[in-house]
Amino acid sequence: MNISNSQVNRLRHFVRAGLRSLFRPEPQTAVEWADANYYLPKESAYQEGRWETLPFQRAIMNAMGSDYIREVNVVKSARVGYSKMLLGVYAYFIEHKQRNTLIWLPTDGDAENFMKTHVEPTIRDIPSLLALAPWYGKKHRDNTLTMKRFTNGRGFWCLGGKAAKNYREKSVDVAGYDELAAFDDDIEQEGSPTFLGDKRIEGSVWPKSIRGSTPKVRGTCQIERAASESPHFMRFHVACPHCGEEQYLKFGDKETPFGLKWTPDDPSSVFYLCEHNACVIRQQELDFTDARYICEKTGIWTRDGILWFSSSGEEIEPPDSVTFHIWTAYSPFTTWVQIVKDWMKTKGDTGKRKTFVNTTLGETWEAKIGERPDAEVMAERKEHYSAPVPDRVAYLTAGIDSQLDRYEMRVWGWGPGEESWLIDRQIIMGRHDDEQTLLRVDEAINKTYTRRNGAEMSISRICWDTGGIDPTIVYERSKKHGLFRVIPIKGASVYGKPVASMPRKRNKNGVYLTEIGTDTAKEQIYNRFTLTPEGDEPLPGAVHFPNNPDIFDLTEAQQLTAEEQVEKWVDGRKKILWDSKKRRNEALDCFVYALAALRISISRWQLDLSALLASLQEEDGAATNKKTLADYARALSGEDE
């Protein structure tokens, strides 16, 4: 029988294809596979190159890849490589173990970005994965923004976590959640994300659920809840290089006799004080090679996530569910000096302190519920201003609160370190939709204020509340005064949300409608009320009030302190909310909006208050100053864009 070469080649191809399904590579752990195959792409890594598992990552990755551990929770800070670990383990599951995998991120946008900047470059840069993706770089039904289907028959899905439909229909072996704390508590009233998502793995022979996140607020944080449901909470213990005693690294504080310590105002002096024998440990002295994770509840431990031991040292079966905690102090991607610098920047700013606790320490933030500031005490904190605009003020912003029968505006001046001065109070009575009322608001917006040297300053940016009235009124005024100068806003009472989240694009009405994190702003403002400057010395974050009853009086102080934090049950969960108890709070709202205007200037136009003030102080002559200040106002309000 004659067989052509082409027929032989086709036969060889089909035989190989048939035998390929029978081939099983030599078993590898997740770490072994990642160290041999994983590559960090330039699009999503600080440093492109071959992956090398760090000591504190070893047990976490092997636990993620283990068939014997069903649930893995990772409570972590930033800069510990969690997303990279997760993606490396997913590649291991797809190529080595041939499992169907699914990962959820908080929103559809997050999922699309993760697929574009992390997943697709990873497929490109790992040869064994690329060999399973003949569709790479092409339009193909197996290559979409939500799904990749490989030639070994395995699928990978990457979906947003907001919609309940994204938790249906898929049947997978591995379910993962990145930044779980940012997910909604209740997905369209159908349940928690992990409850819905883990239903997708119930039919698997080797079900796996991986949850990881930087934590948020204590009592309402989903990664905290997931961790509390696990019987094992593991912390990374390292031996003291001097006395040999094991301990996990703690940040500590002034009262604790161990942890990170440094000379005041000198971050470079930082060292770690051993909790056992008060040994002084420098960062470069620690050796994590033989460090191990120890459960603070049961005492079980592991070095590599494969072999597990009881507190007495006897080998035991791997746990069904386990939680790991890891934070920045262990990371080679930062220094203890930088950690201390970051801590020092949080002084006087609760929002920054919360961010530090969450993203540097990897701990939940415990919101403090306290009494309101005393309005009568605050009303006595009046100061004599040397001019309508005090010398240390570099920039003016305003907040406008909308009511049906009036508009209220407060003008605030800002100096280095966000030190602030109340400059003006304007209450414009009249129907909110009457043009004559709005013309008087226009006059208030365009009012100028004088410095001691005679230079006049205009309000650089204004945030105008759209709540409670027809928002198109504010939209039209934004277009009239400049889209970047007058910014329509809406409040978002979500704990931890940034003070201002200005969109990059205009909405369908042609304006930059901006969400304001009112809870975050109020907490920062209340914390700043506690700062008391000494004499005329600068104090970052301090708040100043003028000895002028037209601008500041007891009524103003009462409105600034009208709200308090209370615990309320919302949808079956306890939450901490700001409540005015029906007290008037327009002054506080205006302060929030003025702070938001400042933050927009800093984040969008890189406003540097220190540099701007230095430039203003160098100017001589009123005429020169007027011209220069007008230029500053135009540039910093975005009119030159």
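Even glycines carry a Cβ here, placed using N, Cα and C.
Among the features that Swiss-Prot reports, active site, for ATPase activity is placed at E179. Sequence-distant neighbours of E179 (mutagenesis position) (same chain, six or more apart, CB under 8 Å from its CB) are L105, P106, D110, G212, S213, T214, listed in sequence order.
As annotated by Swiss-Prot, Mg(2+) binding site applies to D401. In three-state terms derived from DSSP, D401 (Mg(2+) binding site) belongs to an extended strand segment.
The ATP binding site annotation in Swiss-Prot covers G491, A492, S493, V494, Y495, G496, K497, P498. Over all protein chains present, the Cβ of K497 (mutagenesis position) has 17 other Cβ atoms lying within 10 Å.
For Y46 (mutagenesis position), the count of additional Cβ atoms within 10 Å of its Cβ stands at 8 [all protein chains shown]. Looking at Swiss-Prot, the entry for mutagenesis of Y46 to F says: Complete loss of high affinity ATPase activity and packaging; no significant effect on endonuclease or strand separation activities. 40% decreased velocity of translocation and about 10 times more frequent slipping during DNA translocation.
Here the residue is the original one, but Swiss-Prot notes a mutagenesis experiment at this spot, Y46 to A or E: Complete loss of high affinity ATPase activity and packaging; no significant effect on endonuclease or strand separation activities. In this structure, Y46 (mutagenesis position) belongs to neither helix nor strand by DSSP; it is coil.
K76 to A appears in Swiss-Prot as a mutagenesis experiment; the accompanying note says: Complete loss of DNA packaging. A sphere of 10 angstroms centred on the C-beta of K76 (mutagenesis position) encloses 24 other C-beta atoms. DSSP assigns K76 (mutagenesis position) to a strand in the three-state reduction.
For S77 (mutagenesis position), the Cβ neighbour count at a 10 Å cut-off comes to 25, with all displayed protein chains included. Looking at Swiss-Prot, you'll find the mutagenesis S77 to V noted as follows: Complete loss of DNA packaging probably due to a loss of DNA packaging initiation efficiency.
The note that Swiss-Prot attaches to the published mutagenesis A78 to V is: Almost complete loss of DNA packaging; more frequent pausing during packaging.
Here the residue is the original one, but Swiss-Prot notes a mutagenesis experiment at this spot, R79 to A: Complete loss of ATPase and DNA packaging activities. Taking a C-beta cut-off of under 8 angstroms and a sequence separation of 6 or more, R79 (mutagenesis position) has the following same-chain neighbours: T328, S331, F333, T334.
V80 to A appears in Swiss-Prot as a published mutagenesis result, with the remark: Intermediate loss of DNA packaging; more frequent pausing during packaging. The Cβ neighbour count for V80 (mutagenesis position), using a 10 Å radius over every protein chain in view, is 25.
In sequence order, L54, Q57, S331, F333 constitute the residues six or more apart from G81 (mutagenesis position) in its chain with CB-CB distances below 8 Å. Here the residue is the original one, but Swiss-Prot notes a mutagenesis experiment at this spot, G81 to A: Almost complete loss of DNA packaging; much lower motor velocity.
Quoted from Swiss-Prot, the note on mutagenesis experiment Y82 to A is: Intermediate loss of DNA packaging; much lower motor velocity. Of all the Cβ atoms in the protein chains shown, 24 others lie within 10 Å of the Cβ of Y82 (mutagenesis position). Classification of Y82 (mutagenesis position) by DSSP places it within a helix.
Looking at Swiss-Prot, the entry for mutagenesis of S83 to A says: Almost complete loss of ATPase and DNA packaging activities.
Counting every protein chain shown, 19 other Cβ atoms lie within 10 Å of the Cβ of K84 (mutagenesis position). As a published mutagenesis entry, K84 to E appears in Swiss-Prot alongside the note: Complete loss of high affinity ATPase activity and packaging; no significant effect on endonuclease activity and slight decrease in strand separation.
The mutagenesis experiment E179 to A or Q is recorded by Swiss-Prot, whose note states: Lethal; very weak ATP hydrolysis and complete loss of packaging. Reduced to three states, the DSSP call for E179 (mutagenesis position) is coil.
As a published mutagenesis entry, E179 to D appears in Swiss-Prot alongside the note: Lethal; weak ATP hydrolysis and complete loss of packaging, translocation does not seem to be impaired.
Within the same chain, the residues at least 6 positions away from A492 (ATP binding site) whose Cβ sits under 8 Å from its Cβ are S501, E515, I516, G517, T518, listed in sequence order.
Ranking the binding-site residues D401, G491, S493, P498 by Cα distance from Y46 (mutagenesis position) puts P498 first. Neighbours of A78 (mutagenesis position), defined as other CB atoms within 10 A of its CB across all chains, total 17. Of the candidate mutagenesis positions, S77, Y82, S83, the one lying closest to S493 (ATP binding site) when CA atoms are compared is S77. Ranked by Cα separation from K84 (mutagenesis position), the binding-site residues D401, G491, P498 are led by P498. Of all Cβ atoms in the shown protein chains, 14 besides its own fall within 10 Å of the Cβ of S493 (ATP binding site). The two recorded residues, S77 (mutagenesis position) and D401 (Mg(2+) binding site), show a Cα separation of 38 Å. Remark: P498 (ATP binding site) has G517, T520, R599 as non-local neighbours, by Cβ distance under 8 Å and separation of at least 6 in sequence. All protein chains shown were included, and the count of other CB atoms within 10 Å of the CB of D401 (Mg(2+) binding site) stands at 22.
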